[in-house]
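Step one of this worksheet: look at the structure below.
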Amino acid sequence: MNFNKIFVFVALILAISLGNSEAGWLRKLGKKIERIGQHTRDASIQVLGIAQQAANVAATARG
C-alpha cells in the first residue's frame, strides 16, 4: 500500500517537471516559427517595393 502512494507521488513530480520542460521547448519552437514568419513578411514587403519601383520605371520609359 505504501508503495502505491510513493509511486503516485514520484509520478506526479515527474509529470510536473516534464510538463514545465515541454512548455519551454514548445515556446522555443513557437518563437522560431514566429521569427521565420517575420522574415518572410519583411522579404515580401521589400519585393513588393522593388516590383512597384520597376513598374514605375517601365511606365515612365513607355511615356
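Placed from the backbone N, Cα and C atoms, the Cβ positions cover glycine too.
The shown structure was predicted, so the numbers you read here are calculated from the model rather than taken from an experiment.
Looking at Swiss-Prot, the entry for natural variant V10 to L says: In strain: B141, M2, M40 and MJ2. The C-beta environment of V10 (variant position), restricted to residues of the same chain at least 6 apart in sequence and closer than 8 Å, is empty. Look at V10 (variant position): DSSP puts it in a helix.
Taking all protein chains in view, 10 other C-beta atoms sit within 10 angstroms of the C-beta of L12 (variant position). Quoted from Swiss-Prot for the published natural variant L12 to I: In strain: B208.
A43 (variant position) is surrounded by 10 other CB atoms, counting those within 10 A of its CB over all protein chains shown. Under the DSSP three-state reduction, A43 (variant position) is assigned to helix. Swiss-Prot lists A43 to V among its natural variants, and the accompanying note reads: In strain: Z24.
Where Swiss-Prot documents A54 to V as a natural variant, the accompanying text is: In strain: MA1. When Cβ atoms from all protein chains are considered, those within 10 Å of A54 (variant position) total 10, not counting its own.
Among the natural variants in Swiss-Prot is A59 to G, noted as: In strain: B222, B226, Z10, Z22, Z18 and Z24. Long-range C-beta contacts of A59 (variant position), restricted to its own chain and to partners at least six residues apart, with a cutoff below 8 Å, are absent. Secondary structure at A59 (variant position), as computed by DSSP, is helix.
On a Cα basis, A43 (variant position) lies 47 Å away from L12 (variant position). For the pair formed by A54 (variant position) and A43 (variant position), distance between Cα atoms is given as 16 Å, rounded to the nearest Å.
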